[in-house]
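A.B. asks: Per Swiss-Prot, the feature active site, proton donor/acceptor maps to D231; the stated evidence is similarity to another entry. According to Swiss-Prot, the ATP binding site annotation covers H170, P171, K172, S173, G174, T201, G230, D231, G232, F233, F234, N235, E236, S329, on the basis of sequence analysis. Marked as substrate binding site by Swiss-Prot: G229, G230, D231, G232. Among the features that Swiss-Prot reports, domain 'DAGKc' is placed at 160-367. Listed in Swiss-Prot is the mutagenesis experiment G412 to R, annotated as follows: In acd5; reduces activity 10-fold.
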Amino acid sequence: MEEGRDDEYCSFSNSGDRDGGLSGCFFLDHVGQVLLSRNHDGLSWKCLDSSDCEGTTCLGIIICENSETEIKFSDIYAVEFVSYGLVHSPKLGLRHAKECFRERLLNTQEMYRFTVHGFQSSPKEPCLWNLAAFTFGHMDLQTCQSWMDQLNYSLIKEVERPRNLLVFVHPKSGKGNGSKVWETVSKIFIRAKVNTKVIVTERAGHAFDVMASIQNKELHTYDGIIAVGGDGFFNEILNGYLLSRLKVPLPPSPSDSFNSVQSRGSSSVPEPGDEVHETDQKEHYPLLPDSVQEVMNFRTVNGSCEGIEDPDHPFSSERPRFGLIPAGSTDAIVMCTTGARDPVTSALHIILGRKLFLDAMQVVRWKTASTSTIEPYIRYAASFAGYGFYGDVISESEKYRWMGPKRYDYVGTKIFLKHRSYEAEVMFEEAESENSKASLHTRSKTWPFRNTTRSEKILCRANCKICNSKVGWNSASTTLNPCPEKTRWCRTKGRFLSIGAAVMSNRNERAPDGLVVDAHLSDGFLHLILIKDCSRPKYLWHLTELAKRGGEPLNFEFVEYHKTRAFTFTSFGEESVWNLDGEIFEAHQLSAQVLRGLIPLFASGPEI
């Protein structure tokens with residue numbers, strides 16, 4: 001650095017206010033001299049060295065485009081001082097490095113430096129967030145410190161960001177790399193000055209027990225609860241929190257809904273002109289009590305029902321935000337809420353305080369087996385509940401845990417070859433859109449077992465208008481927003497290869513579009529998928545459509561698909577097994593209902 005050039009590093013402010021504009025000349029590592037500016041929502045910089053930015057030197061290589069570059073405060077997770085050291089000249093391609101080495105070496109200088117840490121979206125995968133660091137150098141230490149103070153002040157104003165987190169790590173999740181995943185991302189939390197209390201689970205149900213027993217006073221000292229594991233581990237933590245706190249009326253039992261059902265034998269969609277049996281909302285819509293105090297059938301920590309509220313674990317309107325760092329076998333929840341199955345991306349969503357709300361499904365088991373007495377038992381699911389094929393796969397997979405995630409492919413093939421079907425009865429509350437959709441189904445002349453109907457699909461994305469249309473969960477009480485005044489229940493009975501209820505699309509590596517491509521994260525609906533008994537080739541075609549991007553897995557005659565807020569299930573076999581977010585759930589009779597926007601989550605939704 002030559003003497004007499006200190007004026008190039010002067011900083012000047014357009015406003016005395018901390019929120020006002022601020023500009024100054026700095027050297028950006030590997031770029032060159034830039035004019036750095038701070039405005040109300042972020043940083044921007046513009047190259048000042050024409051020899052670097054115009055691309056007229058070093059054989060015409062453009063080192064830095066002559067345009068402004070920026071990063072928003074909402075995308076910055078840390079600013080740190082990195083002491084006195086080298087600020088490098090612009091990066092060069094290998095072909096030209098030798099020719100320009102001597103010239104660029106002269107421009108490499110030592111100065112005081114600070115680094116702005118943020119992220120950049122991958123050009124090919126916008127949902128994938130890559131760590132990015134921008135190091136700025138200046139000859140004056142006080143100037144660097146002043147800029148750091150200003151930037152940190154701006155970050156403090158990002159009020160949604162967590163400062164203290166309770167982290168559960170499942171060391172054996174997925175391929176058994178839960179601890180390694182946390183070790184990788186924990187460095188980002190440390191750099192962002194986020195305090196973490198880490199609990200590495202030692203047994204099944206460990207996280208559930210901690211969440212069920214922790215006092216709300218202690219829970220409120222944390223800004224969020226983080227799971228490092230898979231969907232099943234997230235389910236365990238969620239149930240530990242909700243079962244001891246959430247008090248809402250239960251959904252109708254199968255016998256209750258039968259009294260108000262419009263029965264049509266094996267057809268669950270009424271034809272145009274049919275008489276519609278409507279019921280009053282107070283009778284059959286379970287989530288609209290007359291008052292906050294009018295609740296029924298509460299449950300204890302173990303899921304059984306009682307009528308006594310636990311005073312040590314009331315359900316707070318200020319619910320903790322949950323987060324999930326993927327380390328599981330499928331990681332469908334992360335795929336649906338961030339768009340990427342990437343621990344670093346999920347960690348950044350958490351640190352930067354991204355927020356959305358997820359629907360949750362309350363599942364009530366009335367009977368375990370056909371000979372059991374009626375005894376309500378409650379669980380919650382954040383993504384999926386499945387019976388038949390799905391239940392058989394999760395049940396059989398327990399024998400092959402030593403295989404890791406590959407066990408699902410192996411067991412799935414075995415169950416497919418067995419081609420078992422189950423006799424059952426399903427009743428569901430019909431959504432308003434079902435009435436018009438029912439009259440539109442027509443048969444394809446070329447493929448008699450496929451439907452020709454193609455409806456416009458509105459996919460769930462970041463800042464989704466459908467999910468943000470209204471908040472489903474009333475933060476002032478444990479009630480939901482008003483629902484339609486009248487509801488209609490329909491019944492379908494027969495033999496099924498599988499029955500699935502999806503809360504979200506459930507995208508994963510085996511089903512890139514998910515079970516229902518246009519399912520939303522917080523629209524207040526369950527997506528009921530009934531696969532009726534059919535030949536093995538037809539079922540294989542359905543699974544093939546499910547496994548490819550742009551497929552139509554629901555467009556078959558033997559597939560019934562309904563959007564609903566609640567449904568009931570009764571098996572005609574001796575026993576039945578359900579898959580609840582990847583966990584085994586035995587239920588001969590069950591009911592389920594959606595709770596809109598119940599779960600606050602550190603995520604922003606997929607970008608594309």
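From the backbone N, Cα and C atoms, a Cβ is placed for every residue, glycine too.
Situate these features within the shown structure.
C.D. replies: Long-range neighbours of D231 (active site, proton donor/acceptor) (same chain, six or more residues apart, CB within less than 8 Å of its CB): G328, T330, D331, A332, I333, A382, S383, D581, G582.
Cβ-based neighbour count (10 Å, all protein chains) for K172 (ATP binding site) stands at 16.
Neighbour count (other Cβ atoms within 10 Å of the Cβ, all protein chains): 25 for G230 (ATP binding site).
When Cβ atoms from all protein chains are considered, those within 10 Å of G412 (mutagenesis position) total 18, not counting its own. In this structure, G412 (mutagenesis position) is part of a helix by DSSP.
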A.B. asks: Whose Cβ, among the binding-site residues G174, G229, G232, has more other Cβ atoms within 10 Å than any of the rest?
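C.D. replies: Compared across G174, G229, G232, the most Cβ atoms within 10 Å surround G229.
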A.B. asks: For F234 (ATP binding site), just count the other CB atoms lying within 10 A of its CB, please.
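C.D. replies: Its Cβ has 32 other Cβ atoms within 10 Å.
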A.B. asks: What is the set of residues, excluding G229, G230, D231, G232, whose C-beta falls within 8 angstroms of the centroid of the C-beta atoms at the substrate site?
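C.D. replies: In sequence order, the nearby non-listed residues are H170, S173, G174, A227, F233, F234, N235, G328, S329, D331, D581, G582.
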A.B. asks: About how far apart, in whole Å, are the alpha carbons (Cα) of E236 (ATP binding site) and G229 (substrate binding site)?
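C.D. replies: E236 (ATP binding site) and G229 (substrate binding site) have their Cα atoms 11 Å apart.
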A.B. asks: What does DSSP assign G229 (substrate binding site), in three states?
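C.D. replies: Its secondary structure by DSSP: strand.
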A.B. asks: I need the least crowded one of these binding-site residues (H170, E236), counting other C-beta atoms within 10 angstroms of each C-beta.
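C.D. replies: Each of the binding-site residues H170, E236 was scored; lowest Cβ tally within 10 Å is E236.
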A.B. asks: Please report how many Å separate the Cα atom of K172 (ATP binding site) from that of G412 (mutagenesis position), as a whole number.
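C.D. replies: Distance (Cα to Cα, whole Å): 22 Å.
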A.B. asks: Compare all C-alpha positions of H170, P171, K172, S173, G174, T201, G230, D231, G232, F233, F234, N235, E236, S329, the record's ATP binders, and send over the largest distance in angstrom.
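C.D. replies: Maximum Cα-Cα distance: 18 Å.
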